[in-house]
Amino acid sequence: MVMEVDEPAVAATTSQNQPQEHANDFDMDTSEGPIENDETFEPVDQINWKFNQVKGNIDADVHTEADVISCVEFSHDGEYLATGDKGGRVVIFQRDQSGKYVKGVRSREYNVYSTFQSHEPEFDYLKSLEIDEKINQIRWLKKKNAANFILSTNDKTIKLWKISERERKIGDDAWNLPRTNRINTSSFRGRLQIPSIVPMELIVEASPRRVYGNAHTYHVNSISVNSDQETFLSADDLRVNLWNLEITNESFNIVDIKPANMEELTEVITAAEFHPTQCNWFVYSSSKGSIRLCDMRDRALCDAYAKIFEEPEDPQSRSFFSEIIASVSDVKFSHNGRYLLTRDYLTVKVWDLNMESQPVETYPVHNYLRTKLCALYENDSIFDKFECDWSGDDKHILTGSYHNLFRSYARGNNQDAKTWEARPQEPHSQLRSRFVVPSAKRKRNNLSSSGETTEEDLSSDQLQFDRKILHTAWHPKDNIIALAATNNLYIFSDV
């Protein structure tokens, strides 16, 4: 049951019919804790990635559609890495616990920790629609005790899972009665024994704790846990709902952009996320390229945003594809809460929360595809939704592309952006960067100081659009990245 509330949750400082006036008063106070000092960003050096691991069968012909990875997410401390796939399964990896060190740092290998079936295929008999088991997103809750908790969602249903360990049991020789079906009265004679606890092989159990359903008419595209660790939001194409983790049968509708007449629909919600420290703030992005920042203290139904971030369109460059490639596929707050990172089809942008008119940084991802938009439209690749990520220190940016290529950017150093290809090679060996050129006419080799080739040309005509990196994750503390390439999970680091 979704509760639509029109009354203000908290008394607002301005009238509800004056959202623009309120928006002018909504300024980020950089003197408070959540938003760090207003610094001029210093350029940083590019990271040279090294291959660590690849999970899954690397034979391109040996996988099913259910094996395709659909989401990747590190835990808050980086000790665990969760993936979901189109078959409804969740696989959790744990960082190596053996104490092994590589080049003076703790091993950055991840091993399988737990695998379980999160969602099953369903059928909506009321609408005669099949509901896929595909996992759309996974979000970790902050660890409070020995157990871990994650939220996972498919198109309709969100589930809370508890991941716990069991490595001790009651010893078989510590019973006062024989462990048989028949009771022998003579067995009661003798001394009373106290059961003893003995070690056993580690068992990791995943148990469902809550199921949040029946609140979304359209497909859920985002979930985000609030900084208070008590509530979370879920977003579909037209609505954003607020949930309490302890309550499964009701949620509060906090954004509703559905028009009275669906023929007047001009945009849909593509992603939503809570601020990392301010529990009242959240953002949601749209298919028209705008990002809206909302404050739940203003009103319960946040249809009137506090700020809107959008870049004016150049009329000279407008085409049939302009609105499609402007659609924001992912939005992420920086760890310090000061910036927003957004990804559209061709670029990654960094927005300052204090400047709505234009991004402070724009990084091209694959501009060489601009001349191929017609072909990409015909094969539906233009609708692919790429994710983006911040590094733990907010100084680097990560996103994916086609042909299993990915790009990382050193902020403030746009000229030093490099492209790498996710492919198996020797552990801890440096990746060779790729340079995509419009045609295969030009070849160049850049040599490292050791004389090894570090860059390879790749013609844009050779790109394989069915091999793509849509889902990415960056370790919250170390320079470790995880990339989903079809059914493979690649892990790279700077060591």
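Counting begins at 1 with the first residue displayed.
Here the Cβ of each residue, glycine as well, is placed from N, Cα and C on the backbone.
If you draw a 10 Å sphere around the CB of GLU230 (mutagenesis position), it holds 13 other CB atoms from the protein chains shown. According to Swiss-Prot, the experimentally introduced change GLU230 to Lys is described as follows: In cs24; viable with no visible phenotype. Suppresses multivulva formation in a let-60 n1046 mutant background.
According to DSSP, CYS302 (mutagenesis position) is assigned to coil rather than to any helix or strand. Sequence-distant contacts (6 or more apart, same chain, Cβ under 8 Å) of CYS302 (mutagenesis position) comprise VAL240, ILE254, VAL255, CYS294, ASP295, MET296. As a published mutagenesis entry, CYS302 to Tyr appears in Swiss-Prot alongside the note: In ku123; viable with no visible phenotype. Suppresses multivulva formation in a let-60 n1046 mutant background.
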